[in-house]
Amino acid sequence: MAMVQPKSQKARLFITHLLLLLFIAAIMFPLLMVVAISLRQGNFATGSLIPEQISWDHWKLALGFSVEQADGRITPPPFPVLLWLWNSVKVAGISAIGIVALSTTCAYAFARMRFPGKATLLKGMLIFQMFPAVLSLVALYALFDRLGEYIPFIGLNTHGGVIFAYLGGIALHVWTIKGYFETIDSSLEEAAALDGATPWQAFRLVLLPLSVPILAVVFILSFIAAITEVPVASLLLRDVNSYTLAVGMQQYLNPQNYLWGDFAAAAVMSALPITIVFLLAQRWLVNGLTAGGVKG
């Protein structure tokens, strides 16, 4: 026999569902509006959510194709969006891999080894990470300007310089992976040592396979942070062809001519790499975030 819910419980359930729907609508509306702007004729930021007439002109320009106007004029692509997208994926991918590698080895040292000043180093890393990157922009510019004189591939206007700058943001990830490592019983590594494994082999063959969920989380968070970052990339990159998509999209918002439709199409394209990476790694995301809590 089905249980009859009291009216008060039904009302609470209805209100809960209504609030959830309103919350989802508040999140989805800006995204749908950006898509709608990219499908409208002209470069206008205002208008209905559903375009009266769908136009693919902005998408053609973003993909590098010329567009023929009604009067016969040919409009070439104003900016190399696909090149910017590739630059973004390249910089974010290499940065994320480097951050995972550095964070994992540092976290292993803090979780398994004993050395003087370990607690001080951990706290210091976390404190320095609390300050926003914009506070160090002047210092970063001077640093990479000087580094470029000796090591050209990590100087100004190079992707290597941007990647090198992003590798500095590992403190929070070190804490997260350290907490995950501390949840793994050290007896597994001791058993591997009894079988003749070196510390490096125990780390590589025992600890790393058990840490795939948290490594996937760190990779996703690092990838998203790098592909959406603007201040550091806009400071270090000068050449238009070297821009990442997040930096290059600002070129559409010229004070004399706001290209909102083209900007919206490029904005939607910028979300594709993040969506693909998230979908590929989502099965590890919840487990990694749950088990990777910072442990004292």
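Cβ from N, Cα, C; glycine included.
Every residue here is the original one, so none of the noted swaps is modelled.
Residues annotated as domain 'ABC transmembrane type-1' in Swiss-Prot, with sequence analysis given as evidence: 85-281.
Every protein chain considered, the tally of other Cβ atoms within 10 Å of the Cβ of E190 (mutagenesis position) stands at 12. Here Swiss-Prot notes a mutagenesis experiment, E190 to A, C, K or L, with the remark: Reduction of transport rate.
Classification of A192 (mutagenesis position) by DSSP places it within a helix. Note on A192 (mutagenesis position): other Cβ atoms within 10 Å of its Cβ, all shown chains, come to 18. Swiss-Prot gives this note for the published mutagenesis A192 to D, S or L: Loss of transport and MalK dissociation from the membrane.
If you take the C-beta of G196 (mutagenesis position) and look for same-chain residues 6 or more apart in sequence within under 8 angstroms, you find none. Here the residue is the original one, but Swiss-Prot notes a mutagenesis experiment at this spot, G196 to P: Loss of transport and MalK dissociation from the membrane.
What Swiss-Prot notes for the published mutagenesis of G196 to A is this: No effect.
Contacts of P209 (mutagenesis position) defined by a Cβ separation under 8 A and a same-chain sequence distance of 6+ are given as none. Mutagenesis annotation in Swiss-Prot: P209 to A, described as No effect; the structure shown retains the original residue.
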